[in-house]
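Asker: What Swiss-Prot records for this protein is below:
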type	residues	note
VARIANT	ASN40 to Ser	In strain: Montrache
ACT_SITE	ASP49	active site, proton acceptor
VARIANT	LYS61 to Met	In strain: Montrache
VARIANT	ASN63 to Ser	In strain: Montrache
MUTAGEN	VAL70 to Ala	Increases levels of lithium and sodium resistance while maintaining a relatively high specific activity. Increases affinity for PAP
BINDING	GLU72, ASP142, ILE144	Mg(2+) 1 binding site
BINDING	THR147, HIS241, SER264, LYS267, ARG281, ASP294	adenosine 3',5'-bisphosphate binding site
MUTAGEN	GLU238 to Lys	Increases levels of lithium and sodium resistance while maintaining a relatively high specific activity. 5-fold decrease in affinity for PAP
BINDING	HIS241, SER264, LYS267, ARG281, ASP294	AMP binding site
Amino acid sequence: MALERELLVATQAVRKASLLTKRIQSEVISHKDSTTITKNDNSPVTTGDYAAQTIIINAIKSNFPDDKVVGEESSSGLSDAFVSGILNEIKANDEVYNKNYKKDDFLFTNDQFPLKSLEDVRQIIDFGNYEGGRKGRFWCLDPIDGTKGFLRGEQFAVCLALIVDGVVQLGCIGCPNLVLSSYGAQDLKGHESFGYIFRAVRGLGAFYSPSSDAESWTKIHVRHLKDTKDMITLEGVEKGHSSHDEQTAIKNKLNISKSLHLDSQAKYCLLALGLADVYLRLPIKLSYQEKIWDHAAGNVIVHEAGGIHTDAMEDVPLDFGNGRTLATKGVIASSGPRELHDLVVSTSCDVIQSRNA
C-alpha cells in the first residue's frame, strides 16, 4: 500500500498524543496559571500542545529522520520549569500507554532522538519550524487544534498531515472527546477511553476507528443531499476565527436552519461521517491568512470521503504549497454534489463582497 509506513507512524503518533491530551485536559484546566501561556497573537497554548507536538515530531524523526515538519508551536521563551513539566507529562503518559495501548514493532524514540532531557524536548519542538513550500515532502502538525475548546473541556483535535509537492497525501485526526451519539450517530465500542481517530491516504478512502483500538477501521463517506434546505452546517465556536454574522446570512439565503458549533478539525470528521453537510469558515478580514495546519489533515479526509474542499470566494482548491499559510480567502467544505457546493461558495462570495458595498 502507498505510504504504508507513513500511515502507521501518523496513526500511532496521533494516537499516543491523543491519549496524553485526554489524560491531562482536566489538570490543565484546573491549573491554567502554570500550564497555559498566552502567545503573541493572544491565543493560548498549553503544556498539552507542547507535549503532543513533541511526541509526534519525535516519532516522525525516529522513523523518517530526513523529513521536515511544519508545526504550530515553538520553544522560544519557554522556561526550564515549563519544559520540565512537558517532559514529566510525556513520561507519565508513556507509562499509561505502554501498559494499556502499546503496539508492537513501533518506535517513538531511538538513539538519535531519545527524548530524555529538557534539551531534547526543545530541539524536537523546534524541528517544527520548517516553512513549507511547493516542492518535496513535509509533515504538517497542529498538536491541539481548538486549544480554547480544550480549555473549556470541550472538543479539540490532534491533527497531522503529510504534504508532497503542495498536495496533502495523508491525513490523521485524533478526536479524544468525540462522542458520536451527541450528533445523532451510534458510537463504536471502545470510544469511551479517548475518542476516535480518522485517517485517509489519497486515493485509498477515508476510515475511522476508536483510538483505544486503532486496528479495526470502518470506511466512511459523506451523504449527498439534493437541496440546501436539508443541510446542516458545521461552524466554529470562537467568533475570532470566522465571521458568524456572515455565516448566518449565508444560511438565511440558502434556507439552512440547522447548525452544529464545535471547535477544531473534528468538524471535518463529522462531515466525512455524513453527520453534517457544509463547513463554513468565512474570514473576518480579507487580509487574514489561514494556517495550513488548521486544514491540511481534514482536506484529504474530506476528499477521500467524497466531499469537496475549497476557498470561500473563488471556489478553488486549497493550496498547501504556499508556505505556512493559505493564499486563498476563507474555507468551505461540503458533502457536495458539485452544484450545491458551487451555490454555497457563490452565496458566500456575494455576502463577503457586500461588506464593502
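The backbone N, Cα and C atoms fix where each Cβ goes, and this holds for glycine too.
Original residues throughout; no substitutions modelled.
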Asker: Once near-sequence residues are set aside, which residues in the chain of ASP49 (active site, proton acceptor), 6 or more away, have Cβ atoms under 8 Å from its Cβ?
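Answerer: In sequence order, GLU72, GLU73, PRO143, ILE144, THR147 meet the Cβ cut-off.
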Asker: Around the Mg(2+) 1 site formed by GLU72, ASP142, ILE144, which additional residues qualify by having Cβ within 8 Å of the site's Cβ center?
Answerer: ASP49, ALA52, GLN53, GLY71, GLU73, LEU141, PRO143, ASP145, THR147, VAL158, CYS159, TRP293
Asker: Near ASP294 (adenosine 3',5'-bisphosphate binding site), which of the recorded positions ASN40, ASN63, VAL70, ASP142, GLU238 can be found within 10 Å, Cα to Cα?
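Answerer: Within 10 Å Cα-Cα: ASP142.
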Asker: Say you check the Cα of VAL70 (mutagenesis position) against those of the binding-site residues ASP142, LYS267, ARG281; which is nearest?
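Answerer: With Cα distances computed to VAL70 (mutagenesis position), the winner among ASP142, LYS267, ARG281 is ASP142.
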Asker: Hey, how far is LYS267 (adenosine 3',5'-bisphosphate binding site) from ASN40 (variant position), Cα to Cα, in Å?
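Answerer: With distance taken Cα to Cα, ASN40 (variant position) is 27 Å from LYS267 (adenosine 3',5'-bisphosphate binding site).
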Asker: Relative to the Cα of ARG281 (adenosine 3',5'-bisphosphate binding site), which of the recorded positions ASN40, LYS61, ASN63, ASP142, GLU238 has the closest Cα?
Answerer: GLU238
Asker: If you count other Cβ atoms within 10 Å of each one's Cβ, which of the recorded positions LYS61, LYS267, ARG281 has the most?
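Answerer: Its Cβ has the most other Cβ atoms within 10 Å: LYS267.
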Asker: Look up THR147 (adenosine 3',5'-bisphosphate binding site) in the DSSP assignment and report helix, strand or coil.
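Answerer: DSSP assigns THR147 (adenosine 3',5'-bisphosphate binding site) to helix.
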